[in-house]
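For reference, Swiss-Prot has these:
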type	residues	note
MUTAGEN	Asp40 to Gly	Reduces binding to TRAP
BINDING	Asp40, Lys152, Lys237, Ser279, Gly280, Gly309, Arg310	dihydroxyacetone phosphate binding site
MUTAGEN	Glu41 to Gly	Abolishes binding to TRAP
MUTAGEN	Arg49 to Asp or Gly	Abolishes binding to TRAP
BINDING	Arg49, Ser279, Gly280, Gly281, Ser307, Arg310	beta-D-fructose 1,6-bisphosphate binding site
MUTAGEN	Lys152 to Asp	Severe reduction in the binding to TRAP
MUTAGEN	Arg154 to Gly	Abolishes binding to TRAP
ACT_SITE	Glu195	active site, proton acceptor
ACT_SITE	Lys237	active site, schiff-base intermediate with dihydroxyacetone phosphate
MUTAGEN	Arg310 to Ser	Severe reduction in the binding to TRAP
MUTAGEN	Gln313 to Ser	Severe reduction in the binding to TRAP
MUTAGEN	Ala314 to Gly	Reduces binding to TRAP
Amino acid sequence: MAHCTEYMNAPKKLPADVAEELATTAQKLVQAGKGILAADESTQTIKKRFDNIKLENTIENRASYRDLLFGTKGLGKFISGAILFEETLFQKNEAGVPMVNLLHNENIIPGIKVDKGLVNIPCTDEEKSTQGLDGLAERCKEYYKAGARFAKWRTVLVIDTAKGKPTDLSIHETAWGLARYASICQQNRLVPIVEPEILADGPHSIEVCAVVTQKVLSCVFKALQENGVLLEGALLKPNMVTAGYECTAKTTTQDVGFLTVRTLRRTVPPALPGVVFLSGGQSEEEASVNLNSINALGPHPWALTFSYGRALQASVLNTWQGKKENVAKAREVLLQRAEANSLATYGKYKGGAGGENAGASLYEKKYVY
């Protein structure tokens, strides 16, 4: 009698040792009280950050900034993993110490951004597809050798109810691309972080965002199953359910918490170890408070934590200003924000970390990472 997997013509299973390694890494990334530092800004994106503090975008300055982040003593108490840009994975600081080693010193797992950016989907109104599947398997092998143990692939969708966005074509393209990426990563021992980001652009209500997010996540997990992705060895990086940035209707952090949790419960299998939210242009304080509201509704079948870039780094950059004499203070600010988000993963954040500057909006229209 044929086995069920043979009858169903199911995708080939991962070797047991690979599956075990992936599941172990995924669990470590979402261990209690910790989240992920997204420091994988492209060279073009980091230029925008440096322009804001009037700092030249040189390889030396980029290395100095990464050294500031990864050399922060005690960061590993709140941060489990760090997503790196390819340059950073192979980079050393001024003292000749590899950035990966700085992370290892804090028991932080190195990860790598593997997508190659966005292009327009033909026959759509500028909806986006993510590039990077060609040659991904070979790159994953090199990244693993260099010390990376997980990867990230970002897709974006836009809500525009008047134009019927996101279209079914866009959602399918997003889901299938994420699933192919995830499968390739797992075949090469990297835990895939699956990131279907629905941008906050536009005037749509929080209820519309909930409906669209539910549809997108449903399609993503269907595609993951069809591609044989081991859910126990993967993580999801979604947007929180929020109103569009131009929406005039008032919403509360409790609204964000309730609708985000409801959406996840309707779509995300409990086999997945965890969900690591993106901040999506929320202020540092909003990102912490909303994460707190989400976790206050627990217990949940998955860990619900953070994978923040701007919401962990904005005040750090403003404090640093590219000056060596500001490094120690900037590291204090990083620890303060990381601890705030750690508390939020327990639903115990009371607010107020970072003062007034933490409340500044970090929203960028049509955000490119």
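Residue positions begin at 1 at the first shown residue.
Cβ atoms are placed via backbone N, Cα and C, with glycine included.
Between Arg154 (mutagenesis position) and Glu195 (active site, proton acceptor), the C-alpha separation comes to 5 Å. Counting other Cβ atoms within 10 Å of each Cβ, the binding-site residues Ser279, Ser307 show the lowest value at Ser279. Comparing the mutagenesis positions Arg49, Lys152 on other C-beta atoms within 10 angstroms of each C-beta gives the minimum for Arg49.
In this entry, beta-D-fructose 1,6-bisphosphate is bound by Arg49, Ser279, Gly280, Gly281, Ser307, Arg310, whose most widely separated C-alpha atoms sit 18 angstrom apart. Between Gly309 (dihydroxyacetone phosphate binding site) and Glu195 (active site, proton acceptor), the C-alpha separation comes to 14 Å. For the mutagenesis positions Arg49, Arg310, Gln313, Ala314, a Cα-Cα cutoff of 10 angstroms around Lys152 (mutagenesis position) retains nothing. If you measure from the Cα atom of Arg49 (mutagenesis position) to that of Glu195 (active site, proton acceptor), you get 22 Å. Spacing of Ser307 (beta-D-fructose 1,6-bisphosphate binding site) relative to Asp40 (mutagenesis position) is 11 Å (Cα to Cα, whole number).
Within 10 Å of Gly281 (beta-D-fructose 1,6-bisphosphate binding site), counting C-alpha to C-alpha distances, fall the following of the recorded positions Asp40, Glu41, Lys237, Arg310, Gln313, Ala314: Arg310. Rounded to the nearest whole angstrom, the C-alpha distance between Arg310 (mutagenesis position) and the residue listed as 'active site, proton acceptor' is 16. For Glu41 (mutagenesis position) paired with Ser279 (dihydroxyacetone phosphate binding site), the C-alpha to C-alpha distance reads 14 Å.
A gap of 20 Å separates the Cα atoms of Ala314 (mutagenesis position) and Lys237 (dihydroxyacetone phosphate binding site). Cβ-based neighbour count (10 Å, all protein chains) for Asp40 (mutagenesis position) stands at 24.
For the recorded site, Lys152 (mutagenesis position), the DSSP three-state label reads strand.
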